[in-house]
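K.L.:
Got a structure here, written out as structure tokens. Questions coming.
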Amino acid sequence: MDSNTVSSFQVDCFLWHVRKQVVDQELGDAPFLDRLRRDQKSLRGRGSTLGLNIEAATHVGKQIVEKILKEESDEALKMTMASTPASRYITDMTIEELSRDWFMLMPKQKVEGPLCIRIDQAIMDKNIMLKANFSVIFDRLETLILLRAFTEEGAIVGEISPLPSFPGHTIEDVKNAIGVLIGGLEWNDNTVRVSKTLQRFAWGSSNENGRPPLTPKQKRKMARTARSKVRRDKMAD
């Protein structure tokens with residue numbers, strides 16, 4: 001096992017512990033608490049994958065951080081902070097929409113890279129909006145926290161979330177997963193739109209029809225899906 005992988009996990013465990021203390025003292029806002037909960041799941045998955053105990057890793061992580069801080073000068077810290085771009089937290093969803101439990105009548109789940117896609121295949125002929133909470137850096141999507149698909153009535157019918165055991169994903173991972181989710185929902189004649197906020201930070205532009213540009217791979221897949229559906233309809237006739 002790579003030593004850097006282990007030390008990174010140990011430091012992440014300790015930093016999570018520090019952030020938890022901030023929340024316990026009621027100093028964290030809603031986005032801070034949301035990231036804390038999701039990072040907890042990620043750490044559990046990484047700990048299981050690495051075969052490391054989180055409590056023991058936290059203690060070692062504390063020692064690593066204390067050693068770094070002891071050697072770090074105030075001037076170096078100022079320079080580091082000045083040269084590091086700050087990320088922003090973008091919220092399409094309210095806290096209620098973000099934390100609400102939902103159930104699928106005909107569940108389908110697919111893993112696309114480091115992201116998990118869940119779709120309720122029982123949903124048909126609905127107008128659906130995709131909304132997401134995510135962080136942004138340099139005006140581009142950095143990290144997806146959670147994406148959900150909502151009907152006009154407010155029901156949740158689909159979701160994209162990071163896999164706890166596979167930390168880290170790219171903007172292309174997110175766009176590919178969105179393409180898969182759209183294709184799955186449109187299979188049942190649903191009309192899917194993507195929020196302007198998500199379009200702007202993921203694709204760099206927004207369309208009035210709510211449809212982001214598809215990759216060549218997604219276009220080919222949707223064309224195959226359409227041909228298959230036409231053949232199925234002809235057989236039914």
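We count from 1, first residue shown onward.
Even glycines carry a Cβ here, placed using N, Cα and C.
A mutagenesis experiment is reported in Swiss-Prot for this position, Leu141 to Ala, and the note states: No effect on nuclear mRNA export inhibition. Quoted from Swiss-Prot, the note attached to the mutagenesis of Leu144 to Ala states: Complete loss of nuclear mRNA export inhibition. Looking at Swiss-Prot, you'll find the mutagenesis Leu146 to Ala noted as follows: Complete loss of nuclear mRNA export inhibition.
Mind mapping these onto the model and telling me what they sit next to?
P.N.:
On its own chain, Leu141 (mutagenesis position) has Phe134, Ser135, Ile171, Val174, Leu198, Phe201, Ala202 as residues at least 6 apart in sequence with a Cβ closer than 8 Å to its own Cβ.
Cβ neighbour count for Leu144 (mutagenesis position): 24 (other Cβ atoms within 10 Å of its Cβ, all protein chains included). In the three-state DSSP scheme, Leu144 (mutagenesis position) is classed as strand.
In the shown protein chains, 19 other C-beta atoms lie within 10 A of the C-beta of Leu146 (mutagenesis position).
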